[in-house]
Amino acid sequence: MGRGRVQLKRIENKINRQVTFSKRRAGLLKKAHEISVLCDAEVALVVFSHKGKLFEYSTDSCMEKILERYERYSYAERQLIAPESDVNTNWSMEYNRLKAKIELLERNQRHYLGEDLQAMSPKELQNLEQQLDTALKHIRTRKNQLMYESINELQKKEKAIQEQNSMLSKQIKEREKILRAQQEQWDQQNQGHNMPPPLPPQQHQIQHPYMLSHQPSPFLNMGGLYQEDDPMAMRRNDLELTLEPVYNCNLGCFAA
């Protein structure tokens, strides 16, 4: 005997209602996954329990993309169908759309921070883990890139400083070499000034043949007598000129 058709109505028993919700939810998620795989369709499924607990399924964790596509499509369709006089209604719908989008972003942010994870299924947790891993890879890649660029910049600065130091060392060595040469030159000049002056050539006294050793020193004897070995001898020089002794001069001639 076959199973009878179940009548669709609200289950009054709270426990039975919760059990049925869990079973039907699992079957619904399974069907959504099957149709997305078999038909290569983009599927987005959102379910709220009677307690307000959220359950969702999306193809390849692209819930946001699917919802944005749905919103653009439905908004464009409504714009074509809605009359121009229904401007206020369109603004209200746009407000509701943006509000729902903000709520979705806030919920995803809480999930990324590790909050409100109790309502997520194992599949959703796995998708969230993959998203976080991908984000961490991007962060590490960017960090490594910045570190590599910083290291290259520091290496360039180090090379420039080394070249500058080499140039300064070369200039210092050249300057020291010049100063050393100048110091040696100054030392040589100072040694030349401190040496005693050279002796002049020896001057030989050239005596005139007429300047002999017997050169009389004329003198005047006042009131005395001039005595020689030979009192009567005449002093004779090399010119054969006789000099009268001074004492022979009569001093009386000077009296006048």
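Numbering starts at 1 and runs along the chain as displayed.
Cβ atoms here come from the backbone N, Cα and C positions, even for glycine.
Original residues fill every noted site, and no substitution is shown.
Counted with DSSP, the domain 'MADS-box' (1-61) comes out as 28 helix, 10 strand, 23 coil. Here Swiss-Prot flags 1-61 as domain 'MADS-box'.
With DSSP states grouped into helix (H, G, I), strand (E, B) and coil, the domain 'K-box' (88-178) comes out at 82 helix, 0 strand, 9 coil. What Swiss-Prot records for 88-178 is domain 'K-box'.
For the natural variant S85 to P, Swiss-Prot gives this note: In strain: cv. Chi-1. The structure shown keeps the original residue.
Under its natural variant entries, Swiss-Prot includes M93 to T with the note: In strain: cv. Bla-1.
In this chain, none of the residues that are 6 or more apart from K99 (variant position) has a CB less than 8 Å from its CB. What Swiss-Prot notes for the natural variant K99 to R is this: In strain: cv. Chi-1.
Around the Cβ of A100 (variant position), 12 further Cβ atoms fall within 10 Å across all displayed protein chains. One natural variant named in Swiss-Prot is A100 to T, and its note says In strain: cv. Landsberg erecta.
Cβ neighbour count for M120 (variant position): 16 (other Cβ atoms within 10 Å of its Cβ, all protein chains included). M120 to V appears in Swiss-Prot as a natural variant; the accompanying note says: In strain: cv. Jl-1.
Annotation for L125 (variant position): spatial neighbours L117, criterion Cβ-Cβ under 8 Å with sequence separation of six or more. Under its natural variant entries, Swiss-Prot includes L125 to P with the note: In strain: cv. Bla-1.
The natural variant S166 to G is recorded by Swiss-Prot, whose note states: In strain: cv. Jl-1.
What Swiss-Prot says about the natural variant L212 to P is this: In strain: cv. Chi-1.
Listed in Swiss-Prot as a natural variant, A233 to V is described as follows: In strain: cv. Co-1.
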* **Cα separation, M120 (variant position) to M93 (variant position) (Å, whole number)** => 29
* Within 10 Å of the Cβ of S166 (variant position), how many other Cβ atoms can you find? Include all protein chains, please. => 10
* Structure fact -> A correct count of other C-beta atoms within 10 Å of the C-beta of M93 (variant position) gives 16
* Using Cα coordinates, what distance in whole Å links S166 (variant position) and A100 (variant position)? -> 67
